[in-house]
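Listed in Swiss-Prot for this protein:
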MUTAGEN   Asp25 to Asn or Leu  Loss of activity
ACT_SITE  Asp25  active site
MUTAGEN   Tyr50 to Ala  62% of wild-type activity
MUTAGEN   His73 to Gln  Loss of activity
ACT_SITE  His73  active site, proton acceptor
MUTAGEN   Phe113 to Tyr  1% of wild-type activity
MUTAGEN   Phe113 to Leu  38% of wild-type activity
MUTAGEN   Asp115 to Asn  73% of wild-type activity
Amino acid sequence: MSDLDRLASRAAIQDLYSDKLIAVDKRQEGRLASIWWDDAEWTIEGIGTYKGPEGALDLANNVLWPMFHECIHYGTNLRLEFVSADKVNGIGDVLLLGNLVEGNQSILIAAVFTDEYERRDGVWKFSKRNACTNYFTPLAGIHFAPPGIHFAPSGA
């Protein structure tokens with residue numbers, strides 16, 4: 001594997017990592033479905049395992065999106081290990097802030113993603129993701145609000 005191929009692969013995988021977070025936050029079905037191989041597995045410990053693009057959409061539409069009014073993921077500490085020219089293992093941390101539908105309150109979730117990425121016919125996608133939640137903490141009495149909700153404009 002050339003240095004250039006390694007750098008291009010790393011950039012493509014970093015985009016996949018971000019695309020998953022953006023797709024869930026912005027509720028973008030097309031983006032979410034496009035990042036998984038048909039035989040991929042996405043496991044969220046305590047929830048279940050979902051297979052392929054259809055499984056990812058099932059998880060989003062029937063579990064994740066109904067749970068939140070809105071959410072935002074912050075992905076960090078992504079570390080990639082090249083197993084071969086076409087297979088990479090990754091680990092990264094995620095912090096999610098969101099407003100739950102149930103109880104209409106805010107929540108903080110910290111999780112670790114352990115991933116496997118594969119390149120097939122020149123394209124990188126997820127072949128496996130395992131999400132392990134470290135913290136699932138409702139923030140009692142707090143509801144995240146957009147700017148302008150709590151403060152009147154100057155001179156009002």
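Cβ atoms here come from the backbone N, Cα and C positions, even for glycine.
No noted substitution is present; original residues retained.
Rounded to a whole value, the Cα-Cα separation of Phe113 (mutagenesis position) and His73 (mutagenesis position) is 12 Å. Restricting the mutagenesis positions Asp25, Tyr50, Asp115 to those with a CA within 10 Å of the CA of His73 (mutagenesis position) leaves Asp25, listed by sequence position. Candidate mutagenesis positions: Asp25, Asp115. Fewest other C-beta atoms within 10 angstroms, Asp25.
For the pair Tyr50 (mutagenesis position) and Asp115 (mutagenesis position), the Cα-Cα distance reads 14 Å. DSSP gives Asp25 (mutagenesis position) a helix state. Here the C-alpha separation of Asp25 (mutagenesis position) and Asp115 (mutagenesis position) works out to 19 Å.
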